Amino acid sequence: MASISTPFPISLHPKTVRSKPLKFRVLTRPIKASGSETPDLTVATRTGSKDLPIRNIPGNYGLPIVGPIKDRWDYFYDQGAEEFFKSRIRKYNSTVYRVNMPPGAFIAENPQVVALLDGKSFPVLFDVDKVEKKDLFTGTYMPSTELTGGYRILSYLDPSEPKHEKLKNLLFFLLKSSRNRIFPEFQATYSELFDSLEKELSLKGKADFGGSSDGTAFNFLARAFYGTNPADTKLKADAPGLITKWVLFNLHPLLSIGLPRVIEEPLIHTFSLPPALVKSDYQRLYEFFLESAGEILVEADKLGISREEATHNLLFATCFNTWGGMKILFPNMVKRIGRAGHQVHNRLAEEIRSVIKSNGGELTMGAIEKMELTKSVVYECLRFEPPVTAQYGRAKKDLVIESHDAAFKVKAGEMLYGYQPLATRDPKIFDRADEFVPERFVGEEGEKLLRHVLWSNGPETETPTVGNKQCAGKDFVVLVARLFVIEIFRRYDSFDIEVGTSPLGSSVNFSSLRKASF
């Protein structure tokens with residue numbers, strides 16, 4: 001398939017890591033098993049050269065209905081996601097095992113998966129030669145297409161499907177066409193955000209980052225991608241509320257919203273919520289994108305995509321993928337950097353301000369590339385707490401999948417699942433894997449670890465193409481995350497936070513913001 005180069009003029013990745021030019025998104029090539037006893041199988045992943053013993057996949061699915069419900073209760077209520085997986089790793093002495101994934105009965109037809117919970121087995125989920133991605137974006141169930149205008153959106157398409165290439169190229173065009181607006185619009189919108197947070201902090205003694213940030217993120221995306229200020233349209237400031245409600249209707253089987261189990265289980269985990277309840281909200285969003293995306297819709301015409309289908313895909317990519325990702329990522333970044341302490345804050349502030357000063361007071365892509373600690377901190381945030389925790393793929397053929405300690409036979413048609421935080425905090429790959437280490441990716445040795453940063457549905461050292469499922473906006477997300485850190489430490493020497501929980505990401509309040517003193 002054809003590929004397209006990154007829409008950004010300067011690579012976001014160290015040159016020492018990649019020898020080939022940027023394309024976009026990850027592909028791992030199939031390696032044939034050399035053992036004569038398994039000539040019909042493909043080795044899904046292989047690191048090192050030692051022969052690993054073939055082991056039966058441990059675990060079980062329990063009784064129909066009862067087993068999936070028990071696993072769902074463990075996942076949401078009795079253990080929580082991380083302990084759910086870790087306890088079974090201890091039980092089976094294996095990072096590969098069989099388990100049921102939510103939502104199970106009665107929303108998902110088949111909740112049974114083979115879980116891949118280490119950094120060696122996990123990457124098979126990116127290899128579209130080995131796994132199919134059709135209708136697996138949300139896992140073992142797919143929300144009704146009534147929530148997306150009757151269309152299967154790009155995120156649910158396998159690269160083998162004809163529309164995948166056209167729709168992904170449309171997103172590449174969107175990114176390319178917006179590149180000159182990203183820097184000025186980010187600085188304008190996030191300067192307004194921090195001005196308002198300072199006022200709130202002075203009045204109340206603390207400032208809620210999440211609520212204010214949601215509106216800022218949408219304003220930035222609308223202005224950067226489409227050249228439209230939502231305040232000047234019928235949408236006004238309503239987008240975050242409309243999107244949050246719509247996302248809830250898409251993802252409610254996978255969320256816990258803090259209600260008692262006896263209420264939450266029948267309400268959001270047992271049956272799908274009726275799409276009709278958000279139809280009018282979605283229509284308001286659709287009309288905004290239809291009216292704002294003129295240049296992009298002209299490109300859709302050229303690609304042979306109807307304007308209606310293109311608009312639904314632009315809405316999903318902007319609101320679900322990008323805004324939703326920023327809603328999770330930015331509060332998590334504030335949390336992790338806040339907890340790193342004032343010494344780290346001072347180092348970031350010194351690096352950012354000195355680089356900008358030496359660049360004549362101007363922030364450019366070239367200047368950002370010189371901010372080694374800033375870049376490392378962003379990658380560490382993405383490693384430690386990836387905004388997307390789950391990846392799914394259905395085996396296209398019989399496979400042998402290797403963990404660090406054993407190899408496992410998987411049959412064609414079996415569902416594979418990976419919980420990304422365990423893969424990117426694999427202690428056999430990362431030293432101090434469960435610690436946030438700001439300088440982890442600084443220097444040549446640090447750069448070599450970037451291939452194990454997997455948040456984008458592929459290694460950080462790879463790039464998206466129309467032939468894979470790596471996030472089309474991977475480089476965009478890394479860029480805006482860097483801009484976010486830069487904006488904070490251009491303005492402040494340090495800050496303090498209070499952290500709570502949220503169904504999507506973290507709830508963060510600023511308890512202090514110390515303005516720049518040098």
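Cβ atoms are placed via backbone N, Cα and C, with glycine included.
Note that the structure is a prediction, hence the values are computed from the model and not measured.
Its own atom aside, the Cβ of CYS471 (heme b binding site) has 24 Cβ atoms within 10 angstroms in the protein chains shown. Marked as heme b binding site by Swiss-Prot: LYS133, HIS164, LYS168, LYS469, CYS471.
A coil conformation is recorded for THR389 ((13S)-hydroperoxy-(9Z,11E)-octadecadienoate binding site) in the three-state DSSP classification, outside any helix or strand. Around the Cβ of THR389 ((13S)-hydroperoxy-(9Z,11E)-octadecadienoate binding site), the number of neighbouring Cβ atoms within 10 Å comes to 18. Residues or ranges marked as (13S)-hydroperoxy-(9Z,11E)-octadecadienoate binding site in Swiss-Prot (evidence: a large-scale study or a structure entry): ASN321, THR389.
Within its own chain, ASN321 (mutagenesis position) has SER155, CYS471, GLY473 as residues 6 or more apart in sequence whose C-beta sits under 8 angstroms from its own. The annotation (13S)-hydroperoxy-(9Z,11E,15Z)-octadecatrienoate binding site is assigned in Swiss-Prot to ASN321, THR389.
Annotation of the mutagenesis experiment PHE137 to Leu in Swiss-Prot: Impairs allene oxide synthase (AOS) activity, but confers some hydroperoxide lyase (HPL) activity. Confers strong hydroperoxide lyase (HPL) activity; when associated with A-155. Within 10 Å of the Cβ of PHE137 (mutagenesis position) there are 24 other Cβ atoms, across all protein chains.
In the three-state DSSP reading, SER155 (mutagenesis position) counts as helix. The mutagenesis experiment SER155 to Ala is recorded by Swiss-Prot, whose note states: Confers strong HPL activity; when associated with L-137.
While the structure shown retains the original residue, Swiss-Prot records the mutagenesis experiment ASN321 to Gln with this note: Abolished allene oxide synthase activity.
Comparing Cα positions, PHE137 (mutagenesis position) lies closest to LYS469 out of the binding-site residues HIS164, LYS168, LYS469. Mapped onto three states, the DSSP output places LYS168 (heme b binding site) in helix. Distance noted between the C-alpha atoms of THR389 ((13S)-hydroperoxy-(9Z,11E)-octadecadienoate binding site) and LYS133 (heme b binding site) is 16 Å. Around the Cβ of HIS164 (heme b binding site), the same chain contributes LEU154, LEU157, ASP158, VAL466, each under 8 angstroms and 6 or more positions distant in sequence.
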